[in-house]
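*Asks:* This structure is in structure tokens; I'll ask about it shortly.
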Amino acid sequence: MSAQSALSGLGAKLLSGEVEVVDCTGVLGPNTPILQLPPDFAKNTPKVEIHKISEYDSDGPFFAWNWMVLGEHSGTHFDAPHHWITGKDYSDGFTDTLDVQRLIAPVNVIDCSKESAADPDFLLTADLIKAWEAEHGEIGAGEWVVMRTDWDKRAGDEAAFLNADETGPHSPGPTPDAIEYLLSKKIVGWGSQCIGTDAGQAGGMEPPFPAHNLLHRDNCFGLASLANLDKLPAKGAILIAAPLKIERGTGSPIRALALVPKA
């Protein structure tokens, strides 16, 4: 089948509903949970603000529009390699210089929802990924891998979403060996349903924050605060995760969409 025929076929199946578009994005607004870092460690991203310019009134009689205060890494978002010190030297590591061909790819969905419900500090290891592959098939080069935890169900309550106490945040994520294994498979990027791509306690790992550290070291991408991964199959969907083309952007809120064969 030619590429033209394949695209025509996909278009027809989208129009017929045989291929469903699943929104993997959380709502972006003033109540969106935002990562909170210790003030003695680093500055924090401000909360999202939406301010009205006009709404069919004296400030604009025929139109409605707003202006916003918005951090690059707010809500469902994309981490570019330049986001982390290990990726700082890539000329194509910004949101305006990256290769857009890489942004749309098959997605592997590793379901860790039961484990994460039982233990908020659950860690996905390389051995668990290999066991998943034995059941569902190999993870291919250039593909996305995302960890389903159903953490998005907490997004309406920032305290529950961040899940922090005096020992720090508690949320599921990958181990260093999990990320190294995925990088050996030549993935394009890794995604999480939590506030960031790492586990809550990842600061104590070696290296610290391995998803950030290792992914961006290898010029790969991260996705965070994904939603509705429970609507995706383990394999067979296509993920579209395109950041805004921000000049020298280290990341961007995204509208993450998945193309899924309708059951």
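Keep in mind that glycine also has a Cβ here, set from the backbone N, Cα and C atoms.
Those substitutions? Not in this structure, it's all original residues.
In case it helps, Swiss-Prot gives these features for our protein:
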BINDING   F62, F63, A64, W65, N66, H212  substrate binding site
BINDING   H73, H77, D79  Mn(2+) binding site
ACT_SITE  H83  active site, proton donor/acceptor
MUTAGEN   S225 to C  2-fold decrease of the affinity for isatin and 4-fold increase of the catalytic efficiency
MUTAGEN   S225 to A  No effect on the affinity for isatin and on the catalytic efficiency
*Asks:* I need the CA-to-CA distance for F62 (substrate binding site) versus H77 (Mn(2+) binding site), whole Å please.
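*Replies:* The separation of the Cα atoms works out to 32 Å.
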*Asks:* Write down the Cα-Cα distance for H77 (Mn(2+) binding site) and W65 (substrate binding site), rounded and given in Å.
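*Replies:* That separation, Cα to Cα, works out to 23 Å.
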*Asks:* Can you see whether DSSP assigns F63 (substrate binding site) to helix, strand or coil?
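*Replies:* Its secondary structure by DSSP: strand.
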*Asks:* Could you state the whole-number distance in Å separating the C-alpha atoms of A64 (substrate binding site) and H77 (Mn(2+) binding site)?
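*Replies:* About 26 Å separate the Cα atoms of these two residues.
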*Asks:* If you draw a 10 Å sphere around the Cβ of S225 (mutagenesis position), how many other Cβ atoms fall inside it, taking every protein chain shown into account?
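*Replies:* Result for S225 (mutagenesis position): 31 neighbouring Cβ atoms inside 10 Å.
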*Asks:* At the Cα level, what's the spacing in Å between H83 (active site, proton donor/acceptor) and H212 (substrate binding site), rounded?
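*Replies:* It is 8 Å, counting Cα to Cα.
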*Asks:* Does anything in the same chain, at least 6 positions from D79 (Mn(2+) binding site), have a Cβ under 8 Å from its Cβ, and if so what?
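*Replies:* Long-range Cβ contacts: H73, T197, H212, L215, H216, F221, G222, L223, A224, T250, G251.
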*Asks:* With the Mn(2+) site defined by H73, H77, D79, which remaining residues of that chain have Cβ atoms positioned within 8 Å of the Cβ centroid?
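*Replies:* Filtered neighbour residues, in order: E72, S74, F78, H83, G196, G222, L223, A224, T250, G251, S252, P253.
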*Asks:* For a quick check of packing: other C-beta atoms within 10 Å of the C-beta of F63 (substrate binding site), how many?
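*Replies:* There are 11 of them.
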*Asks:* Would you identify the secondary structure of H77 (Mn(2+) binding site) according to DSSP, in three states?
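*Replies:* Once the DSSP labels are grouped into three classes, H77 (Mn(2+) binding site) ends up as strand.
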*Asks:* Would you count the other C-beta atoms found within 10 angstroms of the C-beta of H73 (Mn(2+) binding site) for me?
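*Replies:* Other Cβ atoms within 10 Å of H73 (Mn(2+) binding site): 21.
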*Asks:* Measuring Cα to Cα, tell me the gap between H77 (Mn(2+) binding site) and S225 (mutagenesis position) in whole angstrom.
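*Replies:* H77 (Mn(2+) binding site) to S225 (mutagenesis position), Cα-Cα distance: 7 Å.
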*Asks:* Just the number: how many Å between the Cα atoms of N66 (substrate binding site) and S225 (mutagenesis position)?
*Replies:* 24
*Asks:* How many Å separate the two farthest-apart Cα atoms among the substrate-binding residues F62, F63, A64, W65, N66, H212?
*Replies:* 45
